[in-house]
Amino acid sequence: MSIEKLKAALPEYAKDIKLNLSSITRSSVLDQEQLWGTLLASAAATRNPQVLADIGAEATDHLSAAARHAALGAAAIMGMNNVFYRGRGFLEGRYDDLRPGLRMNIIANPGIPKANFELWSFAVSAINGCSHCLVAHEHTLRTVGVDREAIFEALKAAAIVSGVAQALATIEALSPS
């Protein structure tokens with residue numbers, strides 16, 4: 001299992017992250033598609049090749065091809081949107097009257113239940129640090145009936161995956177060349 005490979009790669013100082021990674025993969029708050037889509041989208045958002053490869057390999061056992069496509073699509077479209085909306089937000093409303101003019105069709109037609117795509121977009125927005133998108137996706141999730149516990153679990157999953165990526169990047173940076 002690739003999650004096991006990630007856990008084995010984590011150093012002793014990241015023991016808490018290792019334990020959290022074990023716990024989140026056994027989550028009963030999210031269904032399997034929600035959980036593994038969140039983990040996969042979050043892994044893509046970290047931009048860490050090892051994290052994406054290992055989580056991606058295991059996610060294949062839990063996600064349909066459509067869900068895998070949508071999770072990776074959520075990471076890609078949020079990579080664009082998070083930069084745009086976070087940047088526009090820094091400009092104190094001076095550009096809010098202008099139409100973005102960016103294609104975002106996957107948001108309207110993700111090929112999976114809309115709530116799951118929103119959950120994955122929410123998780124990626126947390127990793128990418130876009131408060132505008134995070135709030136907007138949380139509002140949509142609450143509007144379509146996703147409970148607070150599921151939203152919070154997705155936030156935890158994103159945080160854990162981000163922590164795994166940070167720990168592995170630290171190991172790589174400190175390794176002798």
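Numbering starts at 1 and runs along the chain as it is shown here.
Here the Cβ of each residue, glycine as well, is placed from N, Cα and C on the backbone.
Listed in Swiss-Prot for this protein:
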ACT_SITE  C130  active site, proton donor
ACT_SITE  C133  active site, cysteine sulfenic acid (-SOH) intermediate
MUTAGEN   E118 to Q  Reduces protein stability. No effect on catalytic activity
MUTAGEN   C130 to S  Loss of activity
MUTAGEN   H132 to Q  Slightly reduced catalytic activity
MUTAGEN   H132 to F  Slightly reduced catalytic activity
MUTAGEN   C133 to S  Loss of activity. Loss of interchain disulfide bond with AhpC
MUTAGEN   H137 to F  Reduced catalytic activity
MUTAGEN   H137 to Q  Slightly reduced catalytic activity
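Sequence features annotated in Swiss-Prot and their locations in the structure.
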residue: E118; record: mutagenesis position; contacts (Cβ under 8 Å, 6+ apart): H137, T140, L141, V144, V146
residue: C130; record: mutagenesis position; contacts (Cβ under 8 Å, 6+ apart): M78, N81, N82, V83, Y85, R86
residue: H132; record: mutagenesis position; contacts (Cβ under 8 Å, 6+ apart): Y85, R86, R88, G89
residue: C133; record: mutagenesis position; contacts (Cβ under 8 Å, 6+ apart): M78, N81, N82, Y85, R86, S121, S125
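Around the Cβ of H137 (mutagenesis position), the number of neighbouring Cβ atoms within 10 Å comes to 27.
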